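**Student:** Summarising the annotation, Swiss-Prot assigns domain 'PRAD' to 56-70. For the mutagenesis experiment Cys114 to Ala, the note given by Swiss-Prot reads: Does not abolish the localization of ACHE. For the mutagenesis result Cys114 to Ser, the note given in Swiss-Prot is No effect on ACHE tetramer recruitment to membrane rafts. Here Swiss-Prot describes Ser131 to Ala as a published mutagenesis experiment; the accompanying note says: No effect on ACHE tetramer recruitment to membrane rafts; when associated with 138-A--A-142.
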Amino acid sequence: MLLRDLVPRHGCCWPSLLLHCALHPLWGLVQVTHAEPQKSCSKVTDSCQHICQCRPPPPLPPPPPPPPPPRLLSAPAPNSTSCPAEDSWWSGLVIIVAVVCASLVFLTVLVIICYKAIKRKPLRKDENGTSVAEYPMSSSQSHKGVDVNAAVV
């Protein structure tokens, strides 16, 4: 079925062209679905014999053997029916004591830091309204009115 057979010689070709484009894939689908698979070489012509060779594919090689089990580095333990030895309670006690001691040290350091922070003198207001920290060295020098950069003779 060719396009020139469908196109009329004297009229518009669009309807027939659209019909051809719509039906051509369907025609190919019908031909593929009605085809029969080849079952033997007796139905094959000489031109096809060279292409298909009608031989069964060679068998697949056997799968490789499974790997051997891993070797144990130590001698295998004898199968015993006795209960496993109970863990000593000392190891658990040592861990608990270590955690408690570490917690006490942490809390002691925290209390010391908080005590020093509370004991520190609060900020005082300077004459011009800015906040100045009172440290022991700076407060004694600032009230004397001595210039820090002045040389002592």
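Here the Cβ of each residue, glycine as well, is placed from N, Cα and C on the backbone.
No substitution from the list is modelled in this structure, which keeps its original residues.
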**Student:** Apart from its near flanks, which chain residues at least 6 from the ends of the domain 'PRAD' (56-70) lie with a Cβ under 8 angstroms of it?
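**Tutor:** No residues contact the domain 'PRAD' (56-70) from elsewhere in the chain.
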**Student:** Please give me the CB contact count at 10 A for Cys114 (mutagenesis position), counting all chains in the structure.
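**Tutor:** So the Cβ neighbour count for Cys114 (mutagenesis position) comes to 10.
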**Student:** So, three-state DSSP: helix, strand or coil for Cys114 (mutagenesis position)?
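**Tutor:** Going by the DSSP assignment, Cys114 (mutagenesis position) falls within a helical segment, counted as helix.
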**Student:** Could you put numbers on the helix, strand and coil content of the domain 'PRAD' (56-70), residue by residue per DSSP?
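**Tutor:** Helix (H, G, I), strand (E, B), coil: 0 helix, 0 strand, 15 coil.
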